[in-house]
Amino acid sequence: MSTFARLFLCLVFFASLQPAMAQTEDGYDMWLRYQPIADQTLLKTYQKQIRHLHVAGDSPTINAAAAELQRGLSGLLNKPIVARDEKLKDYSLVIGTPDNSPLIASLNLGERLQALGAEGYLLEQTRINKRHVVIVAANSDVGVLYGSFHLLRLIQTQHALEKLSLSSAPRLQHRVVNHWDNLNRVVERGYAGLSLWDWGSLPNYLAPRYTDYARINASLGINGTVINNVNADPRVLSDQFLQKIAALADAFRPYGIKMYLSINFNSPRAFGDVDTADPLDPRVQQWWKTRAQKIYSYIPDFGGFLVKADSEGQPGPQGYGRDHAEGANMLAAALKPFGGVVFWRAFVYHPDIEDRFRGAYDEFMPLDGKFADNVILQIKNGPIDFQPREPFSALFAGMSRTNMMMEFQITQEYFGFATHLAYQGPLFEESLKTETHARGEGSTIGNILEGKVFKTRHTGMAGVINPGTDRNWTGHPFVQSSWYAFGRMAWDHQISAATAADEWLRMTFSNQPAFIEPVKQMMLVSREAGVNYRSPLGLTHLYSQGDHYGPAPWTDDLPRADWTAVYYHRASKTGIGFNRTKTGSNALAQYPEPIAKAWGDLNSVPEDLILWFHHLSWDHRMQSGRNLWQELVHKYYQGVEQVRAMQRTWDQQEAYVDAARFAQVKALLQVQEREAVRWRNSCVLYFQSVAGRPIPANYEQPEHDLEYYKMLARTTYVPEPWHPASSSRVLK
């Protein structure tokens with residue numbers, strides 16, 4: 001390590017101490033919160049086991065790993081730990097690869113490291129030259145970085161280092177976060193401030209927050225970021241913006257994070273260079289090849305494009321009589337000489353189809369096997385749109401000859417924005433562990449994504465995170481936990497929601513068991529609570545249109561039927577639910593036969609999906625013994641009670657949480673309880689008005705009538721223009 005690098009690391013170390021000394025807890029550090037180990041016995045043990053940091057190599061990534069270890073160990077062990085490459089001392093932490101570290105090379109780890117690939121790593125307590133050491137070894141510098149973060153996580157979560165011996169490698173290749181950031185810094189479906197990217201000061205000024213953003217993602221093994229909205233502005237490909245984006249790419253590169261861009265399919269026309277964007281027109285093909293060359297001249301390791309095409313008004317190849325494969329392959333050809341890929345979103349639904357549920361499958365399945373090998377279909381977990389609970393997208397089980405990756409949503413578009421606590425880990429786990437039967441037993445979504453089922457070339461997972469300039473990045477402190485769970489599951493889809501929650505709580509708040517266990521259980525139930533007070537039993541899309549915040553199950557008068565709530569629930573005097581069996585839209589036929597058979601049968605379909613696939617009588621007998629009307633009411637009331645239980649749990653944690661974050665979560669849970677009651681009352685009263693059935697007397701009765709809640713929907717979030725006749729009643 002050069003003298004300059006050592007000086008740089010020292011400056012990083014001392015600079016990192018200043019914010020901790022000057023600021024109270026505000027959530028900025030996320031899970032990289034390196035506070036001293038509170039258990040004094042354990043602290044002394046760690047202090048004995050790691051006394052020195054030995055670093056070989058001088059790449060930006062090795063320097064980033066060394067800086068993180070200095071920062072983390074000095075904080076956790078409550079004593080300065082400085083990186084050196086001098087003579088090995090007893091009880092050192094040694095990091096490196098066999099190529100850049102003679103000490104690592106001396107351990108002859110060749111076969112063990114070879115099995116871990118380019119990004120995997122090995123952590124082990126061993127001896128070198130009779131000296132006690134802990135090693136972080138990998139085949140590449142980025143593997144060393146990932147291993148360094150893992151070692152810090154072990155100490156943060158108070159795992160023993162005695163006899164440490166573990167290895168880890170990612171199961172998925174592309175582990176990517178998506179931002180829906182516009183160039184004016186407004187974040188679509190973002191609830192935590194403005195966009196992180198300050199275009200006005202780039203490329204000259206790189207805010208320290210950009211490096212912290214890279215650290216946060218690298219700590220999870222995330223290796224790519226798409227920094228702009230899928231509803232893309234063509235100007236993102238201009239020289240003016242490419243200069244700025246290149247500066248961001250430079251900041252992210254030491255942390256193993258590739259830069260990707262969302263592109264507008266009509267960009268050749270928008271730039272005025274050609275009068276068409278037809279993907280089979282040679283002029284258009286050449287335009288994209290030339291533009292790709294320009295991008296790579298700015299960003300040599302550019303990852304590729306994310307494309308939303310022929311969806312919700314965005315242009316695409318269908319506007320020129322071409323299909324998705326022809327559009328994607330044209331872009332893929334432009335990127336292929338540079339090693340770039342195309343993430344092509346499968347989120348499509350046209351207004352002229354009988355059932356929106358069927359849209360993506362019917363459009364993409366005929367194209368299976370026609371996409372280029374550097375095209376990856378980016379498919380949402382369900383067939384509609386990030387609803388609180390959806391069945392899995394049938395595309396995952398069907399597209400056996402096409403690269404596919406998952407798209408999850410971390411930003412809470414349908415879970416109460418930044419005001420509701422709704423840990424998404426259980427949703428991710430539920431999806432990834434779903435058995436599709438695509439190739440018999442073991443064909444889980446996770447295994448399909450990994451390439452184990454269909455042997456695809458590219459694998460991956462994307463998460464729409466949408467952080468912003470709020471000090472804590474995500475608005476609600478617990479939205480951080482969903483970001484964390486996404487990253488951990490993108491690295492290893494077999495990690496459970498409970499494990500991710502446990503780690504996050506320990507790293508973010510406290511290791512005290514009296515805190516961990518109740519709050520972890522609160523987190524694990526929070527997603528189900530959100531389902532229950534919004535859309536239980538397989539109901540879906542009951543939101544106020546546009547903002548997607550509050551309830552509006554009565555919506556029936558929008559330009560497109562599939563934007564209304566009544567389209568989905570189909571409630572009437574006699575029953576409720578969407579018939580997707582053979583006697584209905586037959587969307588169930590898109591699934592493998594074992595799934596179609598089980599979900600088409602009222603005796604075997606899971607009750608939490610039943611109204612997705614069946615239109616049932618209000619008198620249908622449920623597993624609880626209640627009829628469907630009674631069960632629906634019960635679920636709505638159960639959701640509110642679950643939120644109230646979450647409040648009681650959090651109220652008991654004041655001794656374990658700093659005052660600022662405790663007060664913020666407490667206040668937000670009060671908002672959530674109020675909104676859960678509004679959801680419950682709005683939906684129960686509306687469905688009562690349709691079914692003509694009473695709310696059982698043993699339940700808390702709504703304070704207001706249905707018309708009140710209809711009016712309230714217009715003023716709670718993004719109010720409609722002022723109309724005294726329709727708004728005055730709400731304001732009384």
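Using the three backbone atoms N, Cα and C, a Cβ is placed for every residue, glycine included.
Per Swiss-Prot, the features are:
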type     : residues                                                               : note
MUTAGEN  : TRP180 to Ala                                                          : Greatly reduced the glucuronosidase activity
BINDING  : GLU188, ARG189, LYS308, ARG345, ARG356, LYS380, GLU407, HIS541, TRP563 : substrate binding site
MUTAGEN  : VAL230 to Ala                                                          : No influence on the glucuronosidase activity
MUTAGEN  : VAL230 to Asn                                                          : Considerably less active than wild-type
BINDING  : ASN231                                                                 : beta-D-glucuronate binding site
MUTAGEN  : GLU312 to Ala                                                          : Loss of glucuronosidase activity
ACT_SITE : GLU312                                                                 : active site, proton donor
MUTAGEN  : ARG345 to Ala                                                          : Loss of glucuronosidase activity
ACT_SITE : ASP385                                                                 : active site, proton acceptor
MUTAGEN  : GLU413 to Cys                                                          : Retains 20% of the of glucuronosidase activity
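When the recorded positions TRP180, ASN231, GLU312, ARG345, ASP385 are screened for a Cα within 10 A of the Cα of GLU188 (substrate binding site), the ones that qualify are TRP180, ASN231. According to DSSP, ARG345 (mutagenesis position) sits within a strand segment. DSSP classifies ASP385 (active site, proton acceptor) as coil under the three-state reduction. Between the CA atoms of TRP563 (substrate binding site) and VAL230 (mutagenesis position) there is a gap of 20 Å. Within the set of recorded positions (TRP180, TRP563), the lowest number of other Cβ atoms found within 10 Å of a Cβ is recorded at TRP563. In the shown protein chains, 16 other C-beta atoms lie within 10 A of the C-beta of ASP385 (active site, proton acceptor). Spread of the substrate binding residues is 23 Å (greatest Cα-Cα distance among GLU188, ARG189, LYS308, ARG345, ARG356, LYS380, GLU407, HIS541, TRP563). Here the candidates are the recorded positions GLU312, ASP385, GLU407, GLU413, and by Cα distance the one nearest ASN231 (beta-D-glucuronate binding site) turns out to be GLU312. The Cβ of GLU188 (substrate binding site) has 15 neighbouring Cβ atoms from other residues within 10 Å, across all protein chains displayed.
Here the candidates are the mutagenesis positions TRP180, ARG345, GLU413. The one whose C-alpha lies nearest to that of GLU407 (substrate binding site) is ARG345. For the recorded site, GLU312 (mutagenesis position), the DSSP three-state label reads coil. Counting only residues at least six positions away in the same chain, the Cβ atoms of ARG189, PHE386, HIS548 sit under 8 Å from the Cβ of GLU413 (mutagenesis position). Same-chain residues at least 6 positions away in sequence with a Cβ under 8 Å from that of VAL230 (mutagenesis position) are, in sequence order, ASN178, TRP180, SER262, LEU306, VAL307, LYS308, GLN314, ARG345.
Looking at GLU312, GLU407, the recorded positions in this record, the fewest other C-beta atoms within 10 angstroms of the C-beta turn up around GLU312. A distance of 12 Å separates the Cα atom of GLU312 (mutagenesis position) from that of ASP385 (active site, proton acceptor).
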